[in-house]
Structures are given as structure tokens and as C-alpha cells.
Amino acid sequence: MRWKRMERRPPLTPLRRSRTQSSGGGLTICPRCALKLPKATRISERPWASTWQLNQHIQVSKTKKATAYLKAPREWGQCTHQDPDWSKRLGRGAFGIIVPISEDLCVKQFDSRREFFYEAIANDLMQATRERYPMHSGGSRLLGFVQPCIPCRSIVYPRMKCNLLQLDWSQVNLSVMAAEFTGLMAAVSFLNRYCGMVHCDVSPDNILATGDLTPMNPGRLVLTDFGSVALHSGSKWTNLVVTSNLGFKQHCYDFRVPPKLICKHLYKPSCVLFQCYLSSLGKMHAQVLDQPYPISPNMGLTIDMSSLGYTLLTCLELYLDLPLNNPLKFLGSATRDGRPEPMYYLGFMIPRVVMTQILSAVWTMTLDLGLDCTGKAQAIPMRQEHQLAFQKQCYLYKANQKAESLANCSDKLNCPMLKSLVRKLLERDFFNHGGHPHTRGLVF
């Protein structure tokens, strides 16, 4: 009778009471019963907090100094997605392959279990933060997963139309593209300020489009691929440990990053290429290239914003239809006698230096990256052989561009919004130690 009287009364807390008694004689909360409650019965000041408690996101089981021990949700261990079409392949990389499931879904299959957990955790942290700040416009520009699947070692994502390199740039509208890249700027800012993360791999391959960037079918641009994300030094945790349900360690992640692994070389910030160049020279900087370092929030914003800016420069080259041949053919060899070749890293400065020179002439403004086409750098006296080689390669790169396309640059680039956008994206970067002096961050 006692239990029946209690069951007729509404519970005093949003959790169900179990019939077990504690050591003091009082009733305890049954965790199994609590997990079965629907969302509406939970009382919380923030929807994000209730979502976290409902075990839909990863949970922090314990902490130790700056290390967080994480436990994956039970839902991740259940394979409920459809079988992918293995006969078709949408993409491939060092992680594995991407294959379609349907017209709206695709699956990213990982070769490594460690890499799978890394991207799943980073994506889940981003989505949890996005639920906490639903009004921030940048959150909607980050592509979240649909479902991770531990048994299949794969992550289900929404299927987009294409990436930026696959767009038909002859039909793209500059005003639409500028508006979409402004949204991507908000995404990078959201990731840095609210998520405490640095993407570290912003490039045309990792920016997906849902439309054609035309007035009739503008679509949206979203940033994807969180497999290279790093937590910056402003976040609460610097190390993450994935544990099993029994508490055993499975994978440990340290978010210090060496300069050579920050972004693809073609979109790597100039300040990072500067460190790679110094490291390839040897002497006191010989160990910089492979040495992992923590990334400060300011430097993290410089990395992602600058990479987004160089992605935009690549898109403008495609829009103007400038290059006759592949720009990468002007790069030198990566190594010589087992050591990194200095001109190899300087070669990745060539496309951006030439393009900023063109834009500076068209828009009558100064876009200074700290290195010009003559090979003169403001931060360091360049070796004469490197300066002459860089000057020669810049000349060849200009000769590789179509003359008729260069003649029409002024008419095709008549977009004030785009001019302001390029300046904002590149204002933090400089070919020196740490970026532009007024936005410098400590990373090395």
C-alpha cells in the first residue's frame, strides 16, 4: 500500500524514484529508469543541458587536471543505418572512403578506429555547442553528422552536391559567393570562440555546396571534415581520453600540432609557411617542422581565417579562368638528400603572392603578405639563390595565365562586398613569425 500511494503522487523531481533504499533508508534515483523518461519530463534551464543528460552526446566520466575522460553514447554502438552502395565512390583520402547511402545521405568509412573516434568526438562537441548557442549564425555553416556507427567504424553525413573545386565557375555570381564566404567566416569564428577549436584544414575540398552559387539556385556553403580539428589553448581541456563502458582507456588524443600538419600546403597560412621555410634551412630552426606545439586562440583564428582567404583566392582564379596549367607544377622537390627543400615551401607562396598583386592592381588597394614577386621578404633577408628562384617561378606563374582573362579582371571583379571580404580574410596573415603584428598569436 505504501508503494501504491507513492505512485499516485507526481514525482518531486524530474527523475523517477526507484524502489531501492540507500544506506540511510531514503529512496535513491534509478539511472536506468531515468534514461527512459522522455524529454518533456526533464526540467532544465538550458535545452543543451537536458540534451547532454539524455545521453545523446559524449559524456565526461571524469577529469584529471587538463585531461577529460570521455564515454561514447550507447546509441553509437547500434548500427541502424542503411547499407551503403559500395559500387559508387564519392571521395577518398588518408582516412578511408566516402560512399553514398541514398540521395540525401552518405557514409564516411574509416580505416582506423582511432581516426573514427577523433572525428566523431570533435563533431559531437561542435554539435553540442551549436545546440547551446542556437542563435549564432555560424553554427548552421558547420556540417554535423547524422549518426556515428562504432560497429561499422563509419559516420553518416548529409549528402551535399559538390565541393568548391567541382562547381561550374562560369555560372557563379560573385555577390552570392561573397555572401556565402561571409557565412563561412562566422562559422570559423563560432568554432574558435564557442567550441574552443581550430579546424586546421580549411580548403576547397572541405567546403561543400548545396547549390550553384547563382541567383536562381544560390544554395549554401558549409564547412565539413573535422578530422584535423585541434583544441586551442583557451579551451578547458588539452587532452582527451576515450574510455569504454567499463572505464578502460581506448584512445588518447593530444592537441598539440606540428607546423607541417597545419592545413594543406597550398592553403597553409603564410606565417606557418615561414616557420616551415626556416625549419628547412636547418641550424637553430631545424626541429620546428616536426615539433608539436599548442595553438593559442588568436593564432587559431589566424590559421582558419587565412586558410579561408586563400581558399577564396583559389576560387577567384577559377572564376576568372586564369591558369592554363596546374599551378602545382611550378613547385620544387619536397626533399633533397632526405632533408626538406626550402624552395618547396616557398613555392606555395607563389599563387597567393601573384593573385594578391593582381587584386591590388584591380581594386587599387594594398594586399601585403610580407613577400613580393621579387622574392624580398620583410621579416628575414632571403638567401640570394632562393630570392632569384622565387622571382623566376613567379614570372613563370604569371606567364601561365591567360592574357584575355587578365584583361577582363576589372570588369568581372566589380564587387565591393568581395573587395572588403578579401581584405578581412587576409589581414591577419603575414610572412613572418606569428602573423600580422597587430593580430599576432603565440604558437611556436
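Glycine residues also receive a Cβ, built from the backbone N, Cα and C atoms like all the rest.
Taken residue by residue with DSSP, D201 (active site, proton acceptor) is part of neither helix nor strand, so it is coil. Around the Cβ of D201 (active site, proton acceptor), a 10 Å sphere holds 23 further Cβ atoms from the protein chains shown. The feature active site, proton acceptor is assigned by Swiss-Prot to D201.
Swiss-Prot lists L90, G91, R92, G93, A94, F95, G96, I97, I98, K108 with the feature ATP binding site, giving sequence analysis as the kind of evidence. In this structure, I98 (ATP binding site) is part of a beta strand by DSSP. Under a cutoff of 8 A between CB atoms, and with a sequence separation of 6+ in the same chain, the neighbours of I98 (ATP binding site) are R89, L90, G91, R92, C106, V107, K108, Q109.
K108 (mutagenesis position) falls within a strand when secondary structure is assigned with DSSP. Under mutagenesis, Swiss-Prot gives K108 to Q with this note: Complete loss of autophosphorylation.
Same-chain residues with CB within 8 A of the center of the L90, G91, R92, G93, A94, F95, G96, I97, I98, K108 CB atoms, the ATP site residues themselves not counted, are Q109. The most crowded of the binding-site residues listed here (L90, A94) is L90, judged by how many other CB atoms sit within 10 Å of its own CB. In the three-state DSSP scheme, R92 (ATP binding site) is classed as strand. Non-local neighbourhood of G96 (ATP binding site): K108, Q109, F110, D111, S112, E115, each in the same chain, at least six residues away, with C-beta under 8 Å from its C-beta. Taking each of the recorded positions R92, K108 in turn and counting other Cβ atoms within 10 Å of its Cβ gives the largest count for K108.
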